[in-house]
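Some notes on the structure that comes next.
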Amino acid sequence: MSNDEINQNEEKVKRTPPLPPVPEGMSKKQWKKMCKRQRWEENKAKYNAERRVKKKRLRHERSAKIQEYIDRGEEVPQELIREPRINVNQTDSGIEIILDCSFDELMNDKEIVSLSNQVTRAYSANRRANHFAEIKVAPFDKRLKQRFETTLKNTNYENWNHFKFLPDDKIMFGDEHISKDKIVYLTADTEEKLEKLEPGMRYIVGGIVDKNRYKELCLKKAQKMGIPTRRLPIDEYINLEGRRVLTTTHVVQLMLKYFDDHNWKNAFESVLPPRKLDAEAKSASSSPAPKDT
């Protein structure tokens, strides 16, 4: 270990206060977690201020890089061009996406935070995509609702366009707008591939962050509900190193991107990091009218 690493570790030790005695009837792990949360609440304002300063610095650095390209008369790289927050030229994809958030008791607090962040990113994706979907979070309750009503209250989530929060999961069983035979549950655990997205359909996406702890969770739920299941064509286009499960945000982005040209291959290449794409599958599929969904 270098002297710099030793000094960094020493500084880290100095910054972390010693853990007070563990109260009777509480495990050390629970006490440590509670103290960590308390330190976060006490220093939240400081952390937020540091985050704002960093964000401002990065924004200035990005602007400076863009100006350098302009001054040299060169084309600005795509990665430096920020997408507009709202796409004013959007058209309706004609589909509904339901984020099934009924798995609260299967996630820890950190995973609930991750899920809430994925929901906000799904909303952002729906605002920016060329084709929007009617997205609904159901059921919206327990810790997810609590987080939106507190930490994420300033997002004004109650007024999001094309994005609704429902108190129960009745919508998954069909309603006056869409019958049950027009509903499909998307899960990586089924064998049947989703060939195409069709207007007038309602697609359910499992809203759970579980690091693959619960095998076939969404598949079994869909079977119990009597809802047909399909999987995105992950195996055909990408290599996830053993894990065929995408985040909720990625699934929503892929579905929205699909409507640009109804080509799953292009959607995967556009949404997912290039390092995840399966080179063999990319070269094997180049048909103009893809079966690839």
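Placement of Cβ uses the backbone N, Cα and C atoms for every residue, glycine included.
The noted changes are left out; the structure has the residues it started with.
If you check Swiss-Prot, you get these features:
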type     : residues                                                                                               : note
ACT_SITE : Asp210                                                                                                 : active site, proton acceptor
BINDING  : Leu186, Thr187, Gly206, Asp210, Lys211, Asn212, Arg213, Tyr214, Cys218, Leu232, Arg244, Val245, Leu246 : S-adenosyl-L-methionine binding site
DOMAIN   : 83-279                                                                                                 : domain 'SAM-dependent MTase TRM10-type'
MUTAGEN  : Gln118 to Ala                                                                                          : Completely abolishes catalytic activity
MUTAGEN  : Val209 to Ala                                                                                          : Reduces catalytic activity
MUTAGEN  : Asp210 to Asn                                                                                          : Completely abolishes catalytic activity
MUTAGEN  : Lys211 to Ala                                                                                          : Reduces catalytic activity
MUTAGEN  : Asn212 to Ala                                                                                          : Has weaker affinity for S-adenosyl-L-methionine and reduces catalytic activity by 90%
MUTAGEN  : Thr247 to Ala                                                                                          : Reduces catalytic activity
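Of all the mutagenesis positions listed here (Gln118, Asn212, Thr247), the one with the fewest other CB atoms within 10 A of its own CB is Asn212. Across the domain 'SAM-dependent MTase TRM10-type' (83-279), mean pLDDT in this model comes to 90.
Put simply, Lys211 (mutagenesis position) is 11 Å from Leu246 (S-adenosyl-L-methionine binding site) when counted between their Cα atoms. Reported as a whole number, the C-alpha separation between Asn212 (mutagenesis position) and Leu186 (S-adenosyl-L-methionine binding site) equals 16 Å. The two recorded residues Leu186 (S-adenosyl-L-methionine binding site) and Val209 (mutagenesis position) have their Cα atoms spaced 15 Å from each other.
Put simply, Thr247 (mutagenesis position) is 10 Å from Asp210 (mutagenesis position) when counted between their Cα atoms.
In this structure the alpha carbons, written CA, of Lys211 (mutagenesis position) and Gln118 (mutagenesis position) are 15 Å apart.
Of the candidate recorded positions, Gly206, Arg213, Cys218, Thr247, the one lying closest to Gln118 (mutagenesis position) when CA atoms are compared is Thr247. Looking at Cys218 (S-adenosyl-L-methionine binding site) and Val209 (mutagenesis position), their Cα atoms lie 12 Å from each other.
Contacts of Arg213 (S-adenosyl-L-methionine binding site) defined by a Cβ separation under 8 A and a same-chain sequence distance of 6+ are given as Leu106, in order along the sequence. For Gly206 (S-adenosyl-L-methionine binding site) paired with Thr247 (mutagenesis position), the C-alpha to C-alpha distance reads 9 Å. In three-state terms derived from DSSP, Leu186 (S-adenosyl-L-methionine binding site) belongs to an extended strand segment.
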